[in-house]
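Only one structure is covered here, and it is reproduced in the block below.
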Amino acid sequence: MAATTANPEMTSDVPSLGPTIASGNPGPGIQGGGAVVQRAIKRRSGLDFDDEVEVNTKFLRCDDDQMCNDKERFARSDDEQSSADKERLARENHSEIERRRRNKMTAYITELSDMVPTCSALARKPDKLTILRMAVSHMKSLRGTGNTSTDGSYKPSFLTDQELKHLILEAADGFLFIVSCETGRVVYVSDSVTPVLNQPQSEWFGSTLYDQVHPDDVDKLREQLSTSENALTGRVLDLKTGTVKKEGQQSSMRMCMGSRRSFICRMRCGTSSVDPVSMNRLSFLRNRCRNGLGSVKEGEPHFVVVHCTGYIKAWPPAGVSLPDDDPEAGQGSKFCLVAIGRLQVTSSPNCTDMSNICQPTEFISRHNIEGIFTFVDHRCVATVGYQPQELLGKNIVEFCHPEDQQLLRDSFQQVVKLKGQVLSVMFRFRSKTREWLWMRTSSFTFQNPYSDEIEYIICTNTNVKNSSQEPRPTLSNTIPRSQLGPTANLSLEMGTGQLPSRQQQQQHTELDMVPGRDGLASYNHSQVSVQPVASAGSEHSKPLEKSEGLFAQDRDPRFPEIYPSITADQSKGISSSTVPATQQLFSQGSSFPPNPRPAENFRNSGLTPPVTIVQPSSSAGQILAQISRHSNPAQGSAPTWTSSSRPGFAAQQVPTQATAKTRSSQFGVNNFQTSSSFSAMSLPGAPTASSGTAAYPALPNRGSNFPPETGQTTGQFQARTAEGVGVWPQWQGQQPHHRSSSSEQHVQQTQAQAPSQPEVFQEMLSMLGDQSNTYNNEEFPDLTMFPPFSE
């Protein structure tokens, strides 16, 4: 029973096991007490139901509490997870933001270091603090605080203010001006505004910049001068990049000190006269730029396009106070524009002077040694009209005037001998329009540095278009070289107007003393009274047959413009009577008597009758005396004179008889005889003391040469030794061909044969410059024939 009673408790405790046990005990003991059990079960059935409800409710409460706890726990875990995620995300975002910020700052500082010159010049990359410090120093230097003293004046290191100003204005080709930003009043303008705008400084001082610009540009100028943020509206064109930007992007910088201004406006051009000295190449460019806006109507102002660039500066500067009478003094601190105005280069096609200024006047060509074109500059089309392919492979002589072809050939031969030196020659060039253009060609040779051989000749051909320059006349129309004296070595293209003043006076003096054939009718000598003589000889007018040997370049390379200028067609016949009276053909011996007398000493081998010795004018004696003193003493020998003992003689001139046709005259001076292809002569057109002498022919052109002697040998001019007489050293080994027999031409031949006398022409020029000296017998100790006289 106890067990039975215990079973219900057990069943009550575990209700799910009660029915199972009751139903699972069909034994008699259980069956015998089944009623009780059933009753007990029945009796407690309600209680069992309540217990089950209570047990169920207990389990439900436990489940609810557990679920609530789980929910709370899960809720707390979700909150914690979300907060942790938020914190993690926040930390990640902050790190990312900081990393991006550091990257941006590094990029900006790197860009700043590239912009600062002191940073970029360092060998290794500086740290950020150094970059910032150098950037601040650079900004201070840009604002001028680094080079200004306490009074605010600029102190350059090595230039003064005036030198710096002139250098800046010359380099910029413009003018400097300072304008008040508030009122537009011109504070300062440089004097270079006159050559740029043809306006004096006085017109700018006291006026405003608005008065100087075009009326349509006043508003734009006011916007550029304004420093307020709301002054500009709309969009702004950046001249540097060519992009259109909104003004809001730059408005914050308009009040910044040192902000840059760059704009284009039209300024009024004045009519003041410009100094001719300042009319240089830049002035031509200015005139071309001024014409860029088209033609100017009568009575209307002329405007030109000016590009203004500058910076906004504080005015007055720090530490500088304006005077009380200044109208701007009471307005307090303000700003001003410091800018440079330059003429904007225009490319307007309607410029009338573009064709004249921009048309090239020269071109470069390359030739071989024969003168054939191997390269031609493209500017030859505008200069001479030919295309480059039309000139390539052709000789430049083919385009030269026939009278100048020999001159051009000789110049090419001469430039080859000069080896790198520049040689200039002037000739007439045939253009494509069949016109003759005066061309000045400056040529030099290019040598291979390894083989030292001449590769080609480079020529710069310039078209001379100066109408005031007279063309070079032919040789037949020029003054004879023998009369020009020291000016004979000048270029043929130079006229008498181009000679130095001293040489002009020298030339006029000699021309007065040696008159032409038109002015030789009356010539009175102070010592000898002579009568007019005349002669005619056909043999003396024969042309020179070997002029090319006479004027070859190997005679004297220092005079390339004298010898090549004589062409074959210009060599005319000349008679021996064309020798001027003031020039000596050769020197005589020292055995002349002091008084003039019939020339028994001169014997022409029976061909020449006795004639009268005529004393020439004093200038010839002076010239020959000075030439003889400066001759080379190294050539002196026993029968010849040295530079210290050789006296100078005037020419003792005798007439040549017309009957001497087969051989030239021979002169006997005591025992001194020499054969010559020419004869000395007295002054034509002057009276002589002898009435039976033959007459000389009239003077022909002086520009040609003496006829050669038939059958003469090359050694015909070699002097023969004699007693008490000497021979000029330049006659030894001399060629048989001579030009007009003047002392200057003999000196040239002497120089060609005596290289030890390189300065004889310079000495001769210096000697002939002053002819005012007085010569007497003291200067001629070996002569008694010259009485004291003064010129």
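Just so it is clear, glycine is given a Cβ too, placed from its N, Cα and C backbone atoms.
Here the original residues are kept at every noted site.
The feature domain 'bHLH' is assigned by Swiss-Prot to 89-142, with sequence analysis given as support.
Looking at Swiss-Prot, the entry for mutagenesis of H94 to A says: Reduces DNA binding. Taking Cβ-Cβ distances under 8 Å and a sequence gap of 6 or more within the same chain, H94 (mutagenesis position) has no neighbours at all.
Its own atom aside, the Cβ of E98 (mutagenesis position) has 10 Cβ atoms within 10 angstroms in the protein chains shown. According to Swiss-Prot, the experimentally introduced change E98 to A is described as follows: Reduces DNA binding.
As a published mutagenesis entry, R102 to E appears in Swiss-Prot alongside the note: Reduces DNA binding. Decreases transcription factor activity. DSSP gives R102 (mutagenesis position) a helix state.
Same-chain residues at least 6 positions away in sequence with a Cβ under 8 Å from that of L112 (mutagenesis position) are, in sequence order, C119, I131, L132, A135. For L112 to E, Swiss-Prot lists a mutagenesis experiment annotated as follows: Impairs heterodimer formation with EPAS1. Impairs heterodimer formation with HIF1A. Significantly destabilizes ARNT?s heterodimeric interactions with both NPAS1 and NPAS3. Compromises SIM1:ARNT heterodimer stability. Compromise NPAS4:ARNT heterodimer stability. Compromise AHR:ARNT heterodimer stability.
According to Swiss-Prot, the experimentally introduced change L112 to D is described as follows: Interferes with transcription factor activity.
Quoted from Swiss-Prot, the note on mutagenesis experiment L132 to E is: Impairs heterodimer formation with EPAS1. Impairs heterodimer formation with HIF1A. Significantly destabilizes ARNT?s heterodimeric interactions with both NPAS1 and NPAS3. Compromises SIM1:ARNT heterodimer stability. Compromise NPAS4:ARNT heterodimer stability. Compromise AHR:ARNT heterodimer stability. Taking all protein chains in view, 16 other C-beta atoms sit within 10 angstroms of the C-beta of L132 (mutagenesis position).
Contacts of M139 (mutagenesis position) defined by a Cβ separation under 8 A and a same-chain sequence distance of 6+ are given as none. Look at M139 (mutagenesis position): DSSP puts it in a helix. Record note (Swiss-Prot) on the mutagenesis of M139 to D: Interferes with transcription factor activity.
Annotation comment: Swiss-Prot describes 161-235 as domain 'PAS 1'.
According to DSSP, L164 (mutagenesis position) is assigned to a helical segment. Recorded in Swiss-Prot as a mutagenesis result, L164 to D carries the remark: Does not affect transcription factor activity.
Helix, strand and coil counts under DSSP for the domain 'PAS 2' (349-419) come to 34 helix, 13 strand, 24 coil. Annotation source Swiss-Prot lists domain 'PAS 2' at 349-419, citing sequence analysis.
Residues or ranges marked as domain 'PAC' by Swiss-Prot: 424-467. Panel annotation: around the domain 'PAC' (424-467), residues 361-369, 371, 374, 380, 383-386, 390, 396, 399-401, 403-404, 407-408, 411-412, 415-416, 418, 491, 493, 561, 564 of the same chain, lying at least six beyond its termini, place a Cβ under 8 Å from a Cβ of the stretch.
Mean predicted confidence for the domain 'PAS 2' (349-419): the pLDDT average there is 85. The two recorded residues L164 (mutagenesis position) and R102 (mutagenesis position) have their Cα atoms spaced 45 Å from each other. Counting residues per DSSP class in helix, strand and coil order gives 0 helix, 29 strand, 15 coil for the domain 'PAC' (424-467). Neighbour counts of Cβ atoms within 10 Å were taken for the mutagenesis positions R102, L164; the minimum is at R102. H94 (mutagenesis position) falls within a helical segment according to DSSP. For the recorded site, L132 (mutagenesis position), the DSSP three-state label reads helix.
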